[in-house]
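Annotated in Swiss-Prot:
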type: ACT_SITE; residues: CYS61; note: active site, cysteine sulfenic acid (-SOH) intermediate
type: DOMAIN; residues: 4-170; note: domain 'Thioredoxin'
type: MUTAGEN; residues: CYS61 to Ala or Ser; note: No enzyme activity
type: MUTAGEN; residues: CYS174 to Ser; note: In reconstituted in vitro system retains no enzyme activity
type: MUTAGEN; residues: CYS174 to Ala; note: Very poor oxidation activity of dithiothreitol and thiocyanate
type: MUTAGEN; residues: CYS176 to Ser; note: Retains about 10% activity with tert-butylhydroperoxide. In reconstituted in vitro system retains 30% enzyme activity
type: MUTAGEN; residues: CYS176 to Ala; note: 50% reduction in oxidation activity of dithiothreitol and thiocyanate
Amino acid sequence: MPLLTIGDQFPAYQLTALIGGDLSKVDAKQPGDYFTTITSDEHPGKWRVVFFWPKDFTFVCPTEIAAFSKLNDEFEDRDAQILGVSIDSEFAHFQWRAQHNDLKTLPFPMLSDIKRELSQAAGVLNADGVADRVTFIVDPNNEIQFVSATAGSVGRNVDEVLRVLDALQSDELCACNWRKGDPTLDAGELLKASA
């Protein structure tokens, strides 16, 4: 399946996830208390930043996940939910988070796409059967507004994902390198100036 692109509807999903937050503070009576089911219907009216990484216990992936974690409040301020996805099990996610200092207090859920259904539907699976490093920004109408994919050896720029979300939410024409608070482009004024 080809990679989904701008204007496509993001696929429906129902996946087991490791909950977000400081796992050491969860009042868990049994292992299942660390997990939840997350569906595509869970965040109505919200923007979603859905990012896929190849595998847990790798080298580039935790740097990206930690970067999303550091900016989580910024995304929340923009009414956007971050959802991280890989083909690893929820138990692998748990073990990785428990062992990696930068992931221990991750504020958003880590979804397990162990059956590869969402990864396949989104077109992010590579020839090795793992997800490529892909980020989607999905609007409140479930329409994809941004897609970014990088080589496995290159981490994504989370600041750029936030910048693009700001630009999309401005609903204006935004020039190259535009940042929230910068003036937007006025097409009418630009047309007058060029006449």
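Using the three backbone atoms N, Cα and C, a Cβ is placed for every residue, glycine included.
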Q: Please work out which residue of CYS61, CYS176 has the most C-beta neighbours within 10 angstroms of its C-beta, and give that one of the mutagenesis positions.
A: CYS61
(Q) Between CYS61 (mutagenesis position) and CYS174 (mutagenesis position), how many Å separate their Cα atoms? (A) 30
Q: Over the domain 'Thioredoxin' (4-170), work out the mean pLDDT and round it to an integer.
A: 96
Q: Could you check what DSSP calls CYS61 (mutagenesis position) once collapsed to helix, strand or coil?
A: helix
Q: In three-state terms from DSSP, label CYS176 (mutagenesis position) for me.
A: coil
Q | Cβ neighbour count within 10 Å of CYS174 (mutagenesis position) | A | 19
